[in-house]
Structure formats: structure tokens, C-alpha cells
Amino acid sequence: MANITVFYNEDFQGKQVDLPPGNYTRAQLAALGIENNTISSVKVPPGVKAILYQNDGFAGDQIEVVANAEELGPLNNNVSSIRVISVPVQPRARFFYKEQFDGKEVDLPPGQYTQAELERYGIDNNTISSVKPQGLAVVLFKNDNFSGDTLPVNSDAPTLGAMNNNTSSIRIS
């Protein structure tokens, strides 16, 4: 069974605590040594997802985290309850910052990712230079919110031509 790991600082730094699947209220997190409103990044391996809530009792603003999240945007240092849910393991497409599958890499499961969501998972705007779909269908979009020029990627792409460092949103299926 896979666990998520929550971190006190962005980029997986600072104090860390592993959480197996389950529901965690503010009191339960405190009992595990996690102070209120201190979580800034989360590692989420295949086989689990996390839903982070702004308020205790699984209320308020929330984000669903399905892959490693280097930062949590509006919920940064603003999480009071968490659900960790087991999910079927799915293949993940791999994105690279440099051509020829080099540089920083980020794996994402099937889904739709806007620019803000890509940044949550560690992909800065206009930084993707090569892709390994790993059996998935990937569509790169030049603009945020799935608009502008597109590039379908169904096999390993060591270079992206005109879309090199020019991607702001992604669909993976």
C-alpha cells in the first residue's frame, strides 16, 4: 500500500511525514506531529491520490493531488484536513525540461492540466522539451486552458519542434 509524504516546505523540503490511505482531521494530523497550516508540498506515488482541504472536517477550498506537487498554490501552508485514497495504478506520461529526455523530469497520470496545475506539479510554463507518453495519448497545447496550437504525442518524442519550450496546458488519456 502506497503512502503520500507531506512536507513543511515547498520543493519537498523541511519536516516530512508519511500518511497511508485514510482520512485525517486536524486533530489526527496533530497527533502525527503535523501542525495546522504547515504543509507546502506533497509526494504522491502511483496507487494513491490526496485531497487537501483548507478547513478541518474536509471542508472549505480543496485541491486533488495525483502526482508529486512541489507547491500547493492557494493551499500552501493552509491545509487543515486530508483524505488519502487508494486508486488503481495507472501509467504516467513523462515530461522532460531538455531535449533527448534529459534534464528535470515530471511524471503525470491521465488527466487535464492547465498552466496552474502544471506548475503545481513542477512543470513551469513553456519548459517542456521532450516527452515519453509511456502508452498514453498526450496532447500539448501552446496556450493555457487547452487552446492554441496543439501537438499530439503518441510515441517517444525526443524533440518537440515548434512546441519546444512552448507548452502551457496538457491533456493525457
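Placement of Cβ uses the backbone N, Cα and C atoms for every residue, glycine included.
So that you can see what the record holds, here are the features copied from Swiss-Prot:
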- Tyr8, Thr38, Ser40, Asn77: Ca(2+) 1 binding site (BINDING)
- 2-46: domain 'Beta/gamma crystallin 'Greek key' 1' (DOMAIN)
- 48-86: domain 'Beta/gamma crystallin 'Greek key' 2' (DOMAIN)
- 91-135: domain 'Beta/gamma crystallin 'Greek key' 3' (DOMAIN)
- Ser40 to Arg: Suppresses completely calcium-binding (MUTAGEN)
- Ser129 to Arg: Lower calcium affinity (MUTAGEN)
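Break the domain 'Beta/gamma crystallin 'Greek key' 3' (91-135) down by DSSP state and the numbers are 6 helix, 19 strand, 20 coil. The residues near the Ca(2+) 1 site, meaning same-chain residues not in Tyr8, Thr38, Ser40, Asn77 whose C-beta sits within 8 angstroms of the mean position of the site's C-beta atoms, are Phe7, Asn9, Gly14, Asn37, Ile39, Asn76, in sequence order. Here the domain 'Beta/gamma crystallin 'Greek key' 1' (2-46) returns a mean pLDDT of 97 for the predicted model. You'll find the Cα of Ser129 (mutagenesis position) roughly 32 Å from the Cα of Asn77 (Ca(2+) 1 binding site). DSSP assignment over the domain 'Beta/gamma crystallin 'Greek key' 2' (48-86) gives 3 helix, 22 strand, 14 coil. Across the domain 'Beta/gamma crystallin 'Greek key' 1' (2-46), DSSP helix (H, G, I), strand (E, B) and coil residues number 9 helix, 19 strand, 17 coil. The separation of Ser40 (mutagenesis position) from Asn77 (Ca(2+) 1 binding site), Cα to Cα, is 5 Å. Counting only residues at least six positions away in the same chain, the Cβ atoms of Phe7, Tyr8, Asn9, Glu10, Gly14, Glu71, Leu72, Asn76, Asn77 sit under 8 Å from the Cβ of Ser40 (mutagenesis position). Neighbour counts of Cβ atoms within 10 Å were compared across the recorded positions Thr38, Ser129; the minimum falls on Thr38.
Here the binding-site residues are Tyr8, Asn77, and the one with the most other Cβ atoms within 10 Å of its Cβ is Tyr8.
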